Each structure stands twice: as C-alpha cells, then as structure tokens.
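**Student:** Found this in Swiss-Prot, in case it helps:
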MUTAGEN   F68 to A  Abolishes catalytic activity
BINDING   F68, I69, V70, Q71, H72, Y130, R134, T271  substrate binding site
MUTAGEN   Y130 to F  15-fold increase in catalytic activity
MUTAGEN   R134 to A  Abolishes catalytic activity
BINDING   H257  heme binding site
MUTAGEN   T271 to A  Abolishes catalytic activity
Amino acid sequence: MSEFKGCPMGHGAAPQNGDGGDSGDTGNGWHGAQMDFARDMSYGDYLGLDQILSAQHPLSPDHNEMLFIVQHQTTELWMKLMLHELRAARDGVKSDQLQPAFKMLARVSRIMDQLVQAWNVLATMTPPEYSAMRPYLGASSGFQSYQYREIEFILGNKNAAMLRPHAHRPEHLELVETALHTPSMYDEAIRLMARRGFQIDPEVVERDWTQPTQYNASVEAAWLEVYRNPSAHWELYELGEKFVDLEDAFRQWRFRHVTTVERVIGFKRGTGGTEGVSYLRRMLDVVLFPELWKLRTDL
C-alpha cells in the first residue's frame with residue numbers, strides 16, 4: 001500500500017507520530033509542513049499582505065475609524081473581482097459563449113450577497129462613534145468610487161455627469177469613460193437575441209451606448225417568446241434568470257446601504273454633498289433590466 005501523503009496543498013497530511021496526536025514537530029516541520037521560506041514564496045508574499053495590511057491610515061484618533069476604512073477597502077476589493085467577472089461575462093455574451101458567462105454572473109451575485117452581509121459589520125458603528133471621525137473624512141464619499149461607477153455603467157445605468165468626480169485622476173477617468181462608451185452587459189444580450197433571429201428594433205441594437213437602458217417593447221416581446229417556451233431557448237432563458245438574480249442581489253445591496261446609512265447618520269447630508277439617505281432611496285428606483293421585470297406581469 002502506498003504511503004498516505006494527505007492533501008497536495010498540505011492539509012490533512014498523515015500524522016508524523018504513532019498516536020495521531022498534536023506533537024507532530026519532527027524538527028523538519030509541523031506535520032510535514034514547510035517551515036522555511038527564506039528562498040520560497042510564502043502565503044503573505046503571494047497575497048501581497050505587506051502592502052494590503054499597511055494600507056490603513058486613520059486620520060482621526062477615534063478607535064472606530066479602522067472599521068470604517070477596512071469596510072470600504074474590502075468592498076473595493078470585492079468590486080475589483082466583480083468587475084473582473086462582469087467584463088469577462090460581457091465578452092462571453094458578445095461572443096455567444098454563454099455557459100462560462102453563467103458561472104461568472106452567478107459569482108457576481110454571490111459577491112453582492114457577501115457585500116449585503118458586510119453592512120451588518122458597519123452597522124455596529126453608532127451615531128456618536130461616526131460623528132467623532134466624520135470631520136476627518138472631508139469631502140470623500142463612496143459616491144466617488146470609480147469602481148462602483150464602472151459597475152453601474154457595465155450594468156446599464158449610464159450617466160455622463162458621473163464622470164466629473166473622476167476628472168482629477170486621468171487614469172480613473174479613462175476607465176469610467178470606457179465603461180460609459182461601451183455597450184453594457186444587457187446591450188450585448190439584446191444584440192445576441194437579434195443575432196439569433198428575434199425581432200429587435202434596429203434603434204435598440206445600435207444605439208447611443210452612453211445613455212441608460214430604457215424599456216423597449218420589441219425587447220420585451222423577444223424575452224416573452226423566450227419565457228413562454230424556455231425549452232426552445234434554454235440558454236437565453238437561463239441568461240435572463242441570471243440577470244434577474246444579479247439585479248435582485250444588487251437591489252438588496254443598495255437597500256442595505258440605505259438602511260445602514262440611516263441608522264448611522266439619519267438624514268444628514270452625505271460627506272460628498274449628496275442628500276444622503278434621500279439620494280440613496282431614489283437610487284432604489286433604478287431598474288437595470290426593465291423588460292425582464294415587466295414580462296413577469298405580462299406572462
């Protein structure tokens with residue numbers, strides 16, 4: 001019988017001693033684990049942890065500012081992954097490669113679920129605690145997140161006015177401008193349906209990509225045909241449901257944002273100059289994929 005080696009990643013290795021206890025230090029490593037990384041890449045090296053964990057620089061003396069910084073930095077990391085997945089999924093839809101796109105869209109929805117839960121951590125910050133650090137934030141606001149703006153644009157909520165907060169950083173402005181001028185995920189899905197023979201109005205298939213998604217009757221008619229006969233159009237049916245899953249998760253993320261902000265600052269104006277909760281509530285009315293929601297009434 002061959003000797004048990006355990007998981008190739010080093011987990012679950014066979015005990016080094018006869019009784020299977022915890023005293024597995026043989027002098028060469030703990031249960032066979034490599035202990036010397038003077039010449040090899042370690043966990044921290046691979047993840048760049050020195051850079052990540054030294055990127056928190058509170059400006060106030062308040063204990064709770066670290067929570068505020070870590071909350072928003074981790075959100076930006078998750079949004080980086082969302083953009084990675086959304087761009088690839090959009091490319092998949094554009095090239096008629098829907099199966100890989102389904103996995104990517106499902107992953108984005110789960111990331112949004114993660115971000116919904118993250119608001120529960122920030123909600124542990126009370127109004128007095130936030131008030132103690134708020135003066136140190138200046139005019140900085142999540143409203144200015146260029147990654148969030150890219151996500152909005154990729155999902156079809158275009159607004160050229162939202163370029164202005166990024167004008168002072170040309171490298172960020174270029175990314176947001178590119179997202180503004182590129183067909184959204186939903187635009188590519190509609191063009192895919194047209195390529196597959198559905199009767200879509202030409203002005204929708206080739207439109208001004210800088211404008212937000214608007215309801216169109218021919219698009220709803222196409223989706224209705226898909227939903228009335230899913231077995232004949234299974235890929236498009238699954239794509240439609242992936243979009244609905246994604247928007248549902250996005251709405252929950254937005255809603256939890258509203259309730260957390262109201263809990264912490266009430267109806268004060270946001271640090272970025274917006275109306276705070278009132279502005280965020282209006283954003284809840286944005287519909288990314290209008291035909292996919294309306295058809296549920298019309299089926």
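The backbone N, Cα and C atoms fix where each Cβ goes, glycine too.
The noted changes are left out; the structure has the residues it started with.
What's the neighbourhood like for these features in this structure?
**Tutor:** For F68 (mutagenesis position), the same-chain residues that are 6 or more apart in sequence and have a Cβ closer than 8 Å to its Cβ are L122, M125, Y130, M133. According to DSSP, F68 (mutagenesis position) is assigned to a helical segment.
Residues near H72 (substrate binding site) in space but far in sequence (CB under 8 A, at least 6 apart, same chain), listed by position: G142.
According to DSSP, Y130 (mutagenesis position) sits within a helical segment.
Every protein chain shown contributes to the tally, and the Cβ of R134 (mutagenesis position) ends up with 18 other Cβ atoms within 10 Å.
Neighbours of H257 (heme binding site), defined as other CB atoms within 10 A of its CB across all chains, total 19.
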**Student:** So how many other Cβ atoms are close to I69 (substrate binding site), meaning within 10 Å of its Cβ?
**Tutor:** 16
**Student:** Would you mind reading off the Cα separation of Q71 (substrate binding site) from H257 (heme binding site), to the nearest angstrom?
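**Tutor:** Just about 12 Å between their Cα atoms.
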**Student:** Rank the recorded positions V70, Q71, Y130 by the number of other Cβ atoms within 10 Å of each Cβ and report the first-ranked residue.
**Tutor:** Y130
**Student:** Measuring CA to CA, name the entry from the binding-site residues I69, V70, H257 that ends up nearest R134 (mutagenesis position).
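**Tutor:** Checked the binding-site residues I69, V70, H257; minimum Cα distance to R134 (mutagenesis position) goes to I69.
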**Student:** Does DSSP put H257 (heme binding site) in a helix, in a strand, or in coil?
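**Tutor:** The residue in question, H257 (heme binding site), is helix (DSSP, three-state).
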